[in-house]
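Comments concern the structure below.
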Amino acid sequence: MSRSPQRALPPGALPRLLQAAPAAAPRALLPQWPRRPGRRWPASPLGMKVFRRKALVLCAGYALLLVLTMLNLLDYKWHKEPLQQCNPDGPLGAAAGAAGGSWGRPGPPPAGPPRAHARLDLRTPYRPPAAAVGAAPAAAAGMAGVAAPPGNGTRGTGGVGDKRQLVYVFTTWRSGSSFFGELFNQNPEVFFLYEPVWHVWQKLYPGDAVSLQGAARDMLSALYRCDLSVFQLYSPAGSGGRNLTTLGIFGAATNKVVCSSPLCPAYRKEVVGLVDDRVCKKCPPQRLARFEEECRKYRTLVIKGVRVFDVAVLAPLLRDPALDLKVIHLVRDPRAVASSRIRSRHGLIRESLQVVRSRDPRAHRMPFLEAAGHKLGAKKEGVGGPADYHALGAMEVICNSMAKTLQTALQPPDWLQGHYLVVRYEDLVGDPVKTLRRVYDFVGLLVSPEMEQFALNMTSGSGSSSKPFVVSARNATQAANAWRTALTFQQIKQVEEFCYQPMAVLGYERVNSPEEVKDLSKTLLRKPRL
């Protein structure tokens, strides 16, 4: 930085000025050079005083913010999580233990009728109080394994001390999970939630799939305790999370609980049958607190999800002694999954991008497709375009995660033994009644004639799958083999390259020629190893 030139004083002017000015003036009259950058001058007392005043104001502001935060937290705990309800040794804890051991410790029979104001911890899984099963007919029905009629605000079977049965349908996109979920959604004794982790992925977009696994598990942990306020954390910006209603939950327009009495007069939960989303969207929106009340009435709570990639992510929930969680792993031929992903590629573009971001950068790419001219930078949107490329690229991450889960299931640790069941989609559509009975037996539900007929109707329809995100009655054979005529041979070989490990475990045979693919008389299914 150049110095600006200073005008010279005439001879003899400086002594005269020094004599006429006060003692402090010489410094002021001397030529003033520009201050160098970074040079610090001694602070004046006035400046230090102003600085101290600002520091005090800032500290006071931080202290006030801390106090307001603590008050807000205490207010939340007072309304949402009463401390005396959480204490097993408190009066309500003793009442809960006497009513059947709500914290896992069976207590002695109650000496008298329970007090009306004593209620269980709302955060713990449902366990019927003694009053709910005190009647002799209800107790006899529960011991005989017959579903007792809903009453006293509870549904389903269960005796004193029984835990709520929790189920997670563990699967991936385009695996027939919407139809499989309806087998629980239509059951009058089941509270069903459809892909609630969708809210996490939408809120935290564009986070990759692997980094969102912890948040997904935390949401499931809250939902299995009927704490539906967790939806408010992941509501869209500007939508007012505290004012979120039932109709703001993903999949609510086809949820049988949301669309049925007492939340909505459009349908009845005990009547088996699909709901019309156009009718359900006209239902009055209900507060989440009201939805929580309905959740606590059901003994069986089922959540279907496609955004948990490894069963090990659920290990903390499976280890939790307060939760009785079982995992149903719904699988489908990866080639059929890939074909369905391509057909619905535009509806899954965001999810495909989030999954592809989780790929190992050192992993191989797609040699079969690249050799056939499928490039990521392709301009066209048809076959071989970028949407197809991402749809198939996501299969690498999905199949690698599936291989890890199956490896864990082949040698199950303690937390997974007796809590894991594999169901192939091909077996479901091939023999729906047998598969339904197997699934219901695993989770402790009774198969009604209405549910058997519903499963048969859904797999014997004449409709096609032109609308990939709508559940409808379809031809089972057509749905199971559609990939053999929809995919090119290069696409099939690329999927097999990604998924050969889970295919070997699950009993899906690989193909060797295009002629073998087109020969629909040859089955490519064999007995699975699980």
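Just so you know, glycine gets a Cβ as well, placed from its N, Cα and C.
Nothing has been swapped: the model has the original residues at all the noted spots.
Remember, predicted model here, so these are calculated numbers, not experimental data.
According to Swiss-Prot, the protein has these features:
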BINDING   173-179, 332-340  3'-phosphoadenylyl sulfate binding site
MUTAGEN   Lys304 to Ala  Loss of function
MUTAGEN   Arg332 to Ala  Loss of function
MUTAGEN   Arg341 to Ala  Induces a strong decrease in enzyme activity
MUTAGEN   Asn457 to Ala  Reduced localization in the Golgi
MUTAGEN   Asn475 to Ala  Unable to sulfate the sialyl Lewis X tetrasaccharide
MUTAGEN   Lys518 to Ala  Has weak or no effect
MUTAGEN   Asp519 to Ala  Has weak or no effect
MUTAGEN   Ser521 to Ala  No effect
MUTAGEN   Lys522 to Ala  No effect
MUTAGEN   Lys527 to Ala  No effect
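Features per Swiss-Prot, on structure.
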residue : record                                  : Cβ contacts under 8 Å, 6 or more apart
Ser175  : 3'-phosphoadenylyl sulfate binding site : Val306, Leu330, Val331, Arg332, Val337, Tyr425
Ser177  : 3'-phosphoadenylyl sulfate binding site : Val169, Thr171, Lys304, Val306, Leu330
Lys518  : mutagenesis position                    : Arg484, Thr485
Asp519  : mutagenesis position                    : none
Lys522  : mutagenesis position                    : Glu516
Lys527  : mutagenesis position                    : Gly507
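Neighbour count (other Cβ atoms within 10 Å of the Cβ, all protein chains): 4 for Ser521 (mutagenesis position). Phe179 (3'-phosphoadenylyl sulfate binding site) sits 16 Å from Arg341 (mutagenesis position), taking the C-alpha atoms as the reference points.
There are 25 other CB atoms within 10 A of the CB of Asp333 (3'-phosphoadenylyl sulfate binding site), with all protein chains counted. DSSP assigns Asp333 (3'-phosphoadenylyl sulfate binding site) to coil in the three-state reduction, placing it in neither a helix nor a strand. Cα of Ser521 (mutagenesis position) to Cα of Asp333 (3'-phosphoadenylyl sulfate binding site): a distance of 17 Å. Within the set of recorded positions Trp173, Asp333, Arg335, Asn457, the entry lying nearest in space to Arg341 (mutagenesis position) is Trp173 (CA atoms). Lys304 (mutagenesis position) falls within a strand when secondary structure is assigned with DSSP. Ser521 (mutagenesis position) carries neither a helix nor a strand DSSP state and counts as coil.
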